[in-house]
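As given in Swiss-Prot:
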- Ser4, Tyr6, Arg240: (6S)-5-methyl-5,6,7,8-tetrahydrofolate 1 binding site (BINDING)
- Tyr6, His215, Arg240: (6S)-5-methyl-5,6,7,8-tetrahydrofolate 2 binding site (BINDING)
- Tyr22, Trp31, Tyr34, Arg41, Ala65, 86-88, 117-118, 137-140, Arg176, Tyr221: S-adenosyl-L-methionine binding site (BINDING)
- Tyr34 to Phe: Reduces affinity for glycine (MUTAGEN)
- Arg176 to Lys: Strongly reduced affinity for glycine (MUTAGEN)
- Tyr221 to Phe: Reduces affinity for glycine (MUTAGEN)
Amino acid sequence: MVDSVYRTRSLGVAAEGIPDQYADGEAARVWQLYIGDTRSRTAEYKAWLLGLLRQHGCHRVLDVACGTGVDSIMLVEEGFSVTSVDASDKMLKYALKERWNRRKEPAFDKWVIEEANWLTLDKDVPAGDGFDAVICLGNSFAHLPDSKGDQSEHRLALKNIASMVRPGGLLVIDHRNYDYILSTGCAPPGKNIYYKSDLTKDITTSVLTVNNKAHMVTLDYTVQVPGAGRDGAPGFSKFRLSYYPHCLASFTELVQEAFGGRCQHSVLGDFKPYRPGQAYVPCYFIHVLKKTG
């Protein structure tokens, strides 16, 4: 339905129900350049995530949207036992390549990487007694569209993700500030909190409404690619990514419902405690849920 109204970059499907917007490989390649490696992660993000996991005694971590593996690599390097999954094989190949290149390091030899589908995650990933922490960051969950129009697939995916968390464990999941995007038509001001890319030249935001309801947000990226132009000069690559616009209040209900209400839930705005009506407009909302039952 979405594609008949508005053309996205969903050129293939890596796992049933989840469109792979990186299926042609080109977007995955440019995205890898765009986000960089672990050195491109902001110091604030790294300190926050590592501090949160260590504060709660987490060791066994499931990254359910690992992409090229940049966060998983950081966690492996920091001594965590990591299982990494993604629906896009084009993205996973970068993580698999890194594991192969560093296979002589015991931590990387033990790093588990699998292709998996959020809609069948409980069958795709053996959770055992559950993971100490499950992370789904970088606006990843918003890649899952609402193809049926009732958010039933969102509910199923979140229920499966929550089932991976052991009692007392954490789910850390985020989304962009779509409340601001839908009210203004553009992304919030401020730099990306996750990575410090110097290759971005432009990001154009578009909102698609269906029956007066926001159905999809698209971000059109123009990225400078070193050596892609004539005579080795920088060139430019454009690609589009499409997202479901999760607003804060409705997503809060969804994630709490995924735990059957048995959770402690806090919301951060760009790594800081968020208060509705505050002056600072965050780029991302981060939900931290501790499973209590």
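Heads up, residue numbers simply count up from 1 along the chain you see.
Note that Cβ sites are derived from N, Cα and C of the backbone, with glycine treated the same way.
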Check: min Cα-Cα distance from Ala87 (S-adenosyl-L-methionine binding site) over recorded positions Arg176, His215, Arg240 goes to Arg240
For Ala65 (S-adenosyl-L-methionine binding site), the number of neighbouring Cβ atoms whose distance to its own Cβ is within 10 Å equals 24
Measuring Cα to Cα, how far is Leu137 (S-adenosyl-L-methionine binding site) from Tyr221 (mutagenesis position) in Å?
19
Using DSSP with the three-state reduction, classify Ala65 (S-adenosyl-L-methionine binding site) as helix, strand or coil.
coil
DSSP-derived structure type at Ala87 (S-adenosyl-L-methionine binding site), helix or strand or else coil:
coil
If we count other C-beta atoms within 10 Å, could you say which of the binding-site residues Ala87, Leu137 has the fewest?
Leu137
Candidates Arg176, His215, Tyr221, Arg240 (recorded positions); nearest Cα to Asn139 (S-adenosyl-L-methionine binding site) turns out to be Arg176
The rounded CA-CA distance in Å from Tyr221 (mutagenesis position) to Asn117 (S-adenosyl-L-methionine binding site) is 26
